[in-house]
Amino acid sequence: MANSESSSSPVNEEENSQRISTLHHQTMPSDLTQDEFTQLSQSIAEFHTYQLGNGRCSSLLAQRIHAPPETVWSVVRRFDRPQIYKHFIKSCNVSEDFEMRVGCTRDVNVISGLPANTSRERLDLLDDDRRVTGFSITGGEHRLRNYKSVTTVHRFEKEEEEERIWTVVLESYVVDVPEGNSEEDTRLFADTVIRLNLQKLASITEAMNRNNNNNNSSQVR
C-alpha cells in the first residue's frame, strides 16, 4: 500500500472559466481558536479548496479531539469501515479482494429516514504520512450528486499545558445543490451529518486514548 496516492479528473476549459475557488482558508470555523486556524490555514488552502460553479456548494467543518493524531487517524483512514464513526450507515460492503488504495470502492447502505438508500463511493486520496484522505460518491440511490470530500488530521502540542497533545480534524466537501433545494438547505443538511460524525469520532477516539492510558498505567504499576 502506497503512503500517498491521489487521482483527479480533467476539467472542461469552458466550465473551468466559469468557476470560482472556495475561500475556506480565509474563514475560521467556529470550533477553532485563532491560533489553531492560523496554523491550519496553509493545509486548508492546500487540501480544502474547491472550484465552484453554478448549482454547487461547499463547506468546511472542524473538530477538536483530546487524543493523539495517530489514534484518530487509525479510525479515519479505514475507508472500508466508515460505520465505526459515521452515523446513518447501516452497513458497508467491499469486494473480497479489497485493497485499500486510491481507486478502490465501497458500497454503503444508509439507514431509513434519510433521502438516500445506497451510495457507491470511491477512495480518491490516501496519504498516511500527512494524514489526508478523501472520497467521492460515484453512484447509488441518493440526492448528493457529484459529492466529493476531504478529511485531514492535524497534531497540536503545548508543553506548558497538562494536556499536551490534541488533534484537530478538518472535513470539507463540495456537492451539487439538488433540484428544488437551496444552497443553504443543502449545506445545512450536509453540515449536520458531518458534524454528528465528527462528534462521534471524538467520542470514540478519546475513549480509545483513555483505555490506552489506563493500560499503560497498569503496566507501570
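Cβ from N, Cα, C; glycine included.
Sequence unchanged from the original; the noted substitutions are absent.
What Swiss-Prot lists as abscisate binding site is Lys86, 116-121, 143-149, Glu171, and the listing cites experimental evidence. In sequence order, Arg56, Ser136, Ile137, Val174, Val175, Asp176 constitute the residues six or more apart from Asn146 (abscisate binding site) in its chain with CB-CB distances below 8 Å.
Under the heading of mutagenesis, Swiss-Prot lists His87 to Ala and annotates it as follows: Normal affinity for ABI1. Forms monomers and exhibits normal ABA affinity; when associated by A-88 and S-90. Other Cβ atoms within 10 Å of the Cβ of His87 (mutagenesis position), summed over all protein chains shown, number 14.
Phe88 (mutagenesis position): 15 other CB atoms within 10 A of its CB, across all protein chains. A coil conformation is recorded for Phe88 (mutagenesis position) in the three-state DSSP classification, outside any helix or strand. Quoting Swiss-Prot on the mutagenesis of Phe88 to Ala: Reduced affinity for ABI1. Forms monomers and exhibits normal ABA affinity; when associated by A-87 and S-90.
Per Swiss-Prot, mutagenesis Ile111 to Ala is noted as: Normal affinity for ABI1. DSSP gives Ile111 (mutagenesis position) a coil state; it is part of no helix or strand. Non-local neighbourhood of Ile111 (mutagenesis position): Phe88, Ile89, Lys90, each in the same chain, at least six residues away, with C-beta under 8 Å from its C-beta.
Ile111 to Lys appears in Swiss-Prot as a published mutagenesis result, with the remark: Forms monomer and exhibits an enhanced ABA affinity.
Over all protein chains present, the Cβ of Ser112 (mutagenesis position) has 8 other Cβ atoms lying within 10 Å. Ser112 to Ala appears in Swiss-Prot as a published mutagenesis result, with the remark: Reduced binding affinity and inhibitory activity toward ABI1.
Under mutagenesis, Swiss-Prot gives Leu114 to Ala with this note: Reduced affinity for ABI1.
Mutagenesis annotation in Swiss-Prot: Pro115 to Ala, described as Reduced affinity for ABI1; the structure shown retains the original residue. Sequence-distant contacts of Pro115 (mutagenesis position), defined as residues of its own chain at least six apart whose C-beta falls under 8 angstroms from its C-beta, comprise His142, Arg143.
Under the DSSP three-state reduction, Asn117 (mutagenesis position) is assigned to coil, being neither helix nor strand. According to Swiss-Prot, the experimentally introduced change Asn117 to Arg is described as follows: Forms homodimer and exhibits an enhanced ABA affinity; when associated with R-112.
Listed in Swiss-Prot as a mutagenesis experiment, His142 to Ala is described as follows: Loss of affinity for ABI1. Neighbours of His142 (mutagenesis position), defined as other CB atoms within 10 A of its CB across all chains, total 18.
Quoting Swiss-Prot on the mutagenesis of Arg143 to Ala: Loss of affinity for ABI1. Counting Cβ atoms from all protein chains shown, Arg143 (mutagenesis position) has 17 others lying within 10 Å of its own Cβ. According to its DSSP assignment, Arg143 (mutagenesis position) is coil.
Residues near Leu144 (mutagenesis position) in space but far in sequence (CB under 8 A, at least 6 apart, same chain), listed by position: Ala116, Ser119, Ile137, Val175, Asp176, Pro178, Ala190. One mutagenesis experiment named in Swiss-Prot is Leu144 to Ala, and its note says Loss of affinity for ABI1.
Around Pro178 (mutagenesis position), taking its Cβ as the centre, 16 other Cβ atoms fall within 10 Å, counting all chains. Looking at Swiss-Prot, you'll find the mutagenesis Pro178 to Ala noted as follows: Normal affinity for ABI1.
Here the residue is the original one, while Swiss-Prot reports the published mutagenesis Asn181 to Ala with the comment Reduced affinity for ABI1. Same-chain residues at least 6 positions away in sequence with a Cβ under 8 Å from that of Asn181 (mutagenesis position) are not found in this chain. According to DSSP, Asn181 (mutagenesis position) sits in a coil region rather than a helix or strand.
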If you count Cβ atoms within 10 Å of the Cβ of Lys148 (abscisate binding site), leaving out that atom itself, what do you get?
18
Counting every protein chain present, what is the number of Cβ atoms, excluding its own, within 10 Å of the Cβ of Glu171 (abscisate binding site)?
24
Here the recorded positions are Asn117, Glu121; the one whose Cβ sees the most other Cβ atoms within 10 Å is Glu121
To the nearest whole angstrom, what is the C-alpha distance linking Ser112 (mutagenesis position) and Glu121 (abscisate binding site)?
19
In terms of Cα spacing, which of the recorded positions Lys86, His87, Lys148, Glu171 are within 10 angstroms of Asn117 (mutagenesis position)?
none
How many neighbouring Cβ atoms, not counting its own, are there within 10 Å of the Cβ of Lys86 (abscisate binding site)?
17
